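J.: One structure is given below, represented as structure tokens, and several questions about it will come after.
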Amino acid sequence: MTDDFAPDGQLAKAIPGFKPREPQRQMAVAVTQAIEKGQPLVVEAGTGTGKTYAYLAPALRAKKKVIISTGSKALQDQLYSRDLPTVSKALKYTGNVALLKGRSNYLCLERLEQQALAGGDLPVQILSDVILLRSWSNQTVDGDISTCVSVAEDSQAWPLVTSTNDNCLGSDCPMYKDCFVVKARKKAMDADVVVVNHHLFLADMVVKESGFGELIPEADVMIFDEAHQLPDIASQYFGQSLSSRQLLDLAKDITIAYRTELKDTQQLQKCADRLAQSAQDFRLQLGEPGYRGNLRELLANPQIQRAFLLLDDTLELCYDVAKLSLGRSALLDAAFERATLYRTRLKRLKEINQPGYSYWYECTSRHFTLALTPLSVADKFKELMAQKPGSWIFTSATLSVNDDLHHFTSRLGIEQAESLLLPSPFDYSRQALLCVLRNLPQTNQPGSARQLAAMLRPIIEANNGRCFMLCTSHAMMRDLAEQFRATMTLPVLLQGETSKGQLLQQFVSAGNALLVATSSFWEGVDVRGDTLSLVIIDKLPFTSPDDPLLKARMEDCRLRGGDPFDEVQLPDAVITLKQGVGRLIRDADDRGVLVICDNRLVMRPYGATFLASLPPAPRTRDIARAVRFLAIPSSR
């Protein structure tokens, strides 16, 4: 490999401010060798290694077909619009590059047209968004909905004007030649480097979604960034699920077919109404939102059983009625195919005694999902890798537990892979301090949020905000935010009150804010400099013991003679904590304090595993020392 990473290499010459880093060069060498030998490679690269450039440069130099997959759409967009162009330009790369997302990320012109025709039946706000989207549809080049600023990202119009694998009419669609998904796929087929995300990669490999399936067999190199998310995402795709959103979409499409093309078939409207009603009734039976529970236990309840049977019957009715009008409307024909698919899925979900699977359900305020997930995806993922010879490269800042990658590789069935553990080049002994508070209030006791907020207030105020408070539950997040707002004058931002992107923008522009958040801010958030110099974590992030997926994995581990705590719960929590901690120091000049409000870190034997997996920062139990550390001005 020409040494692109040397002080006088291509990257240093072409990229302003590029500083050579030894761990980055080591990773680039390992990636180059893995590509040349066509063998798997697993790399944990600590924050600040510069892992993106370390895999991009060798991948572009290899002149092979490359798929790069990310855990989040945010990183996918950043790679495609920022990192890839920068490295391509530096290396004078002349190949074609494409971005490909799942089809629900693109505007569907046919569904937009159908909604505009059904306009009078839509609520006013949705109708006004549909009108805005019609005007946007004439301006957009790629139809990527993340680039539309005129309609809010949580607008209820989006599911109506985007397609899913289930409701797409495919080549029968009157808008097929202008279809944004088809254009994006064609571009990806012709490209040398394609940027996708894990959801799309796995959906394609498992479901063989038409079109994209032809793209992957040709790839010589598969690179997974944020690879720590792969095992959980893979388990979703190797299982099956059915959601109320899918059923309500089906009912809507049957209604549109009746109102536009099949006005003589009133039965269609009746069966669509009954399906929508039974889906909503079933959601009401499930109770509180935000809960993930055991489907086997749920279906033992006679009341739920009755609602489930009713759902099954109305789906059956839609299938029978749609069958009578086959061949008269492309929209209804597609709806019939979905009804067939959903009947099969519902049947699988009813057979709750299949061993080797976890059966679970989840509900939000308006919707529910019923799902079955395999307990282990190792064999299936191993099979997948065997079918696709080439280099499989997995990287993330958080793959190891106590300097061991086995937890990650065993979950994906990765064998005989080269592995590399690269520590962060940051000087944590100078840049950071870890504080585990003394005299913490008893968790889950009434008033614990009030006491904790009172303990934390002095350090947050001494730091003039500039703080992330990361919580392990929504309830704690809301309670703490309420306490902070009642007792502090600093701006307190709360996750969920606006979109993630806007919250981050508000946090950065305020310059003295406290952001109280939960899971989605634990990873993939990059705030550099003095804007963020304090990260507080309310407790060690063990997954709730009631979570059916966790329970099932623990049971599977027990049956194999393992220790569920040591092999499942502890490693999962360590990886999550490492992600949260990684929010603090993002640059060589950053300084900050990490506060963990959980005595178990120092009182329980397993605390040592957590500490051994964290960056080597000095530790204290004295909050006054943490306040003094924050008072020292940074070297910026």
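Here, residue 1 is simply the first one shown, and the rest follow in order.
Here the Cβ of each residue, glycine as well, is placed from N, Cα and C on the backbone.
Per Swiss-Prot, domain 'Helicase ATP-binding' is recorded for 10-272. The feature ATP binding site is assigned by Swiss-Prot to A45, G46, T47, G48, T49, G50, K51, T52, with sequence analysis given as support. Positions annotated as [4Fe-4S] cluster binding site by Swiss-Prot, on the basis of similarity to another entry: C108, C168, C173, C179. Swiss-Prot gives this note for the published mutagenesis C168 to A: Cannot complement the AZT sensitivity of the knockout mutant, decreased colony size in presence of AZT. Under the heading of mutagenesis, Swiss-Prot lists D225 to A and annotates it as follows: Cannot complement the AZT sensitivity of the knockout mutant, decreased colony size in presence of AZT. Looking at Swiss-Prot, the entry for mutagenesis of R619 to A says: Cannot complement the AZT sensitivity of the knockout mutant, no longer interacts with HolC. Under its mutagenesis entries, Swiss-Prot includes T620 to I with the note: Partially complements the AZT sensitivity of the knockout mutant. Under mutagenesis, Swiss-Prot gives F629 to A with this note: Partially complements the AZT sensitivity of the knockout mutant.
For the listed features, I'd like the structural context: burial, neighbours, distances.
T.: For the domain 'Helicase ATP-binding' (10-272), the model's average pLDDT works out to 90.
Other C-beta atoms found within 10 angstroms of the C-beta of T47 (ATP binding site) number 23, with every protein chain shown included.
Long-range Cβ proximity for C168 (mutagenesis position), meaning a same-chain Cβ under 8 A and a gap of 6 or more residues, is found for R103, C108, V181, A334.
Following the DSSP three-state reduction, the secondary structure of C168 (mutagenesis position) is coil.
With a cut-off of 8 Å between CB atoms and residues at least 6 apart in sequence, the same chain places K51, T52, Y55, I68, S69, T70, G71, L75, L79, T395, S396 near D225 (mutagenesis position), listed in sequence order.
Taking a C-beta cut-off of under 8 angstroms and a sequence separation of 6 or more, R619 (mutagenesis position) has the following same-chain neighbours: L433, L434, C435, V436, L611. Under the DSSP three-state reduction, R619 (mutagenesis position) is assigned to strand.
Around the Cβ of T620 (mutagenesis position), a 10 Å sphere holds 17 further Cβ atoms from the protein chains shown.
Sequence-distant contacts of F629 (mutagenesis position), defined as residues of its own chain at least six apart whose C-beta falls under 8 angstroms from its C-beta, comprise L433, R591, V593.
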J.: Specify the nearest of the binding-site residues A45, T47, G48, T49, G50 to C179 ([4Fe-4S] cluster binding site), where nearness means the distance between Cα atoms.
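T.: That would be G50, the closest of A45, T47, G48, T49, G50 to C179 ([4Fe-4S] cluster binding site).
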J.: What same-chain residues, at least 6 away in sequence, bring their CB to under 8 Å of the CB of T49 (ATP binding site)?
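T.: Once residues fewer than 6 apart are set aside, T49 (ATP binding site) is near R21, P23, Q24, M27, A397, L422, S424, P425.
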J.: What is the Cβ neighbour count of G46 (ATP binding site) at a 10 Å cut-off, with all protein chains included?
T.: 20
J.: Do you know offhand how many angstrom separate A45 (ATP binding site) and C173 ([4Fe-4S] cluster binding site) by C-alpha?
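T.: Just about 46 Å between their Cα atoms.
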J.: Once the chains shown are all counted, how many other Cβ atoms turn up within 10 Å of the Cβ of C108 ([4Fe-4S] cluster binding site)?
T.: 26
J.: What is the total of other Cβ atoms whose distance to the Cβ of C179 ([4Fe-4S] cluster binding site) is within 10 Å?
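T.: Excluding its own Cβ, the number within 10 Å is 24.
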